[in-house]
Amino acid sequence: MSELFSERIPPQSIEAEQAVLGAVFLDPAALVPASEILIPEDFYRAAHQKIFHAMLRVADRGEPVDLVTVTAELAASEQLEEIGGVSYLSELADAVPTAANVEYYARIVEEKSVLRRLIRTATSIAQDGYTREDEIDVLLDEADRKIMEVSQRKHSGAFKNIKDILVQTYDNIEMLHNRDGEITGIPTGFTELDRMTSGFQRSDLIIVAARPSVGKTAFALNIAQNVATKTNENVAIFSLEMSAQQLVMRMLCAEGNINAQNLRTGKLTPEDWGKLTMAMGSLSNAGIYIDDTPSIRVSDIRAKCRRLKQESGLGMIVIDYLQLIQGSGRSKENRQQEVSEISRSLKALARELEVPVIALSQLSRSVEQRQDKRPMMSDIRESGSIEQDADIVAFLYRDDYYNKDSENKNIIEIIIAKQRNGPVGTVQLAFIKEYNKFVNLERRFDEAQIPPGA
């Protein structure tokens with residue numbers, strides 16, 4: 001495969017590279033826009049890489065960038081003769097009549113650099129296809145990651161000096177101090193929950209676990225709706241259990257306060273039709289993207305979310321539910337190890353895309369054997385490393401689910417059993433089952449909201 005490209009000259013524009021360097025010699029201020037677009041490795045000719053690097057070092061010391069200082073810098077690093085000597089630097093200084101077009105020239109250099117990296121990446125992918133014996137999904141995931149890195153021009157990965165991090169951290173603290181409210185992450189729309197968590201933080205993995213039919217899907221959908229309709233964030237929902245149409249039916253009920261049974265059967269009153277029209281209008285303007293592929297792999301989730309973030313932006317990911325995600329096949333032991341691998345991958349995804357990932361989880365039947373049915377960490381099915389990977393573990397508990405005579409009808413407890421960077425505790429919400437909707441508890445006493453028998 002490499003022979004295909006061995007006799008071809010890689011994409012490059014020596015003239016544009018010379019124009020960039022010449023513009024900096026002509027006007028040192030041109031280094032600012034040039035350095036915002038280019039790094040030394042973007043230059044094709046090795047001599048140009050060294051010259052641009054020398055310019056950056058001189059500028060970093062606060063010295064003027066000109067023919068004299070750059071010559072001295074290259075001489076000090078014993079690179080002056082390697083780049084062609086003072087005579088070549090003088091040629092560069094006379095290469096352009098004006099520095100006004102430096103950004104245009106830099107874009108040409110950048111474009112050629114991206115093409116070269118793309119060729120190298122494609123060659124590497126093709127070579128892997130011939131020689132690697134990994135699972136096809138592993139190869140596809142790696143290929144997608146490599147291509148995305150090229151398209152995003154990632155120059156990250158180096159060490160970060162703590163002084164730079166401290167400056168960014170101080171600016172962030174100052175911003176938080178000056179903003180209204182206590183929310184530092186993405187608001188869920190539930191007052192007490194947001195107060196306890198400060199909103200769901202970017203890069204966090206949030207596990208929401210409950211027994212079947214307690215309301216975890218409705219809870220996650222409510223959060224997704226609140227985020228998508230009340231903020232500018234887009235939400236990606238992966239539904240492995242229900243179809244996209246079933247999810248949207250639930251969303252319409254919650255958004256329009258429409259009885260779910262009436263909507264399922266089509267027996268809508270004139271008032272319901274009005275509510276449905278308003279709910280459809282609200283949701284159609286929301287940035288909600290649904291994928292209902294069953295038995296999807298984490299690699300597929302990652303690839304689709306990377307693409308969505310690049311094309312439209314992404315603020316949150318919801319997965320219903322974790323145990324239905326298909327393993328990579330690399331774990332030869334048992335399903336628990338596969339689920340552990342999946343949870344680690346979801347945490348890595350949250351960090352990579354800098355969005356909160358909400359993953360729903362089933363609970364084992366062991367919770368049914370206890371006097372107190374409130375869930376515990378050990379109740380998470382095939383838990384493995386889920387507890388370790390998660391930044392927040394939230395259990396949903398309804399007393400009236402187990403006790404039909406409960407005094408706390410329609411009340412659901414959101415038990416924050418783990419919060420890596422915050423307190424643990426319990427938040428109560430009202431659950432309007434007919435609407436598939438959770439509301440803040442202070443609104444529960446507006447009886448008009450809650451149908452009889454909810």
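Backbone N, Cα and C atoms are what each Cβ position is placed from, and that goes for glycine too.
None of the listed substitutions appears in this model.
Positions annotated as domain 'SF4 helicase' by Swiss-Prot: 179-445.
Under the three-state DSSP scheme, Thr217 (mutagenesis position) falls in the helix class. Among the features that Swiss-Prot reports, ATP binding site is placed at Ser213, Gly215, Lys216, Thr217, Ala218, Arg250, Gln362, Lys418, Gln419, Arg420.
All protein chains considered, the CB of Thr217 (mutagenesis position) has 23 other CB atoms within 10 Å. For the published mutagenesis Thr217 to Ala, Swiss-Prot gives the following note: Loss of helicase and ATPase activity, still interacts with DnaG, complete loss of ssDNA-binding. No longer forms a complex with DNA clamp loader subunit tau.
When secondary structure is read from DSSP and collapsed to three states, Glu241 (mutagenesis position) falls in the coil class. In Swiss-Prot, a mutagenesis experiment is listed as Glu241 to Ala, annotated with the note Loss of helicase activity, reduced ATPase activity, ATPase partially activated by DnaG primase, 4-fold decreased ssDNA-binding.
Sequence-distant neighbours of Glu241 (mutagenesis position) (same chain, six or more apart, CB under 8 Å from its CB) are Thr217, Pro294, Asp320, Tyr321, Leu324, listed in sequence order. Here Swiss-Prot flags Glu241 as active site, nucleophile, drawing on a curator's inference.
For the mutagenesis result Asp320 to Ala or Asn, the note given in Swiss-Prot is Loss of helicase and ATPase activity, still interacts with DnaG, 4- to 15-fold decreased ssDNA-binding. Asp320 (mutagenesis position): 23 other CB atoms within 10 A of its CB, across all protein chains.
Here the residue is the original one, but Swiss-Prot notes a mutagenesis experiment at this spot, Gln362 to Lys: Partial loss of helicase and ATPase activities, still forms homohexamers, ATPase and helicase not activated by DnaG primase, still interacts with DnaG, binds ss- and dsDNA in absence of nucleotide and less well in presence of nucleotide. The secondary structure of Gln362 (mutagenesis position), as reduced to three states from DSSP, is extended strand. Summarising the environment of Gln362 (mutagenesis position), the number of other Cβ atoms within 10 Å of its Cβ, over all protein chains shown, is 18.
Among the mutagenesis experiments that Swiss-Prot reports, Gln362 to Ala is described with the note: Partial loss of helicase and ATPase activities, ATPase and helicase partially activated by DnaG primase, wild-type ss- and dsDNA binding.
Positions annotated as ssDNA binding site by Swiss-Prot, on the basis of experimental evidence: Arg381, Glu382, Gly384.
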Surrounding CB atoms that lie within 10 Å of the CB of Ser213 (ATP binding site), all protein chains: 10
From Lys216, Ala218, Gln419, the binding-site residues whose CA lies within 10 Å of that of Gln362 (mutagenesis position): Lys216
In the chain carrying Lys216 (ATP binding site), residues 6 or more apart in sequence that have Cβ under 8 angstroms from it: Val208, Ala209, Ala210, Asp320, Tyr321, Leu360, Leu396
For the domain 'SF4 helicase' (179-445), the mean pLDDT of the predicted model: 84
Least Cβ-crowded entry, counting other Cβ within 10 Å, from the binding-site residues listed as Ala218, Gln419: Gln419
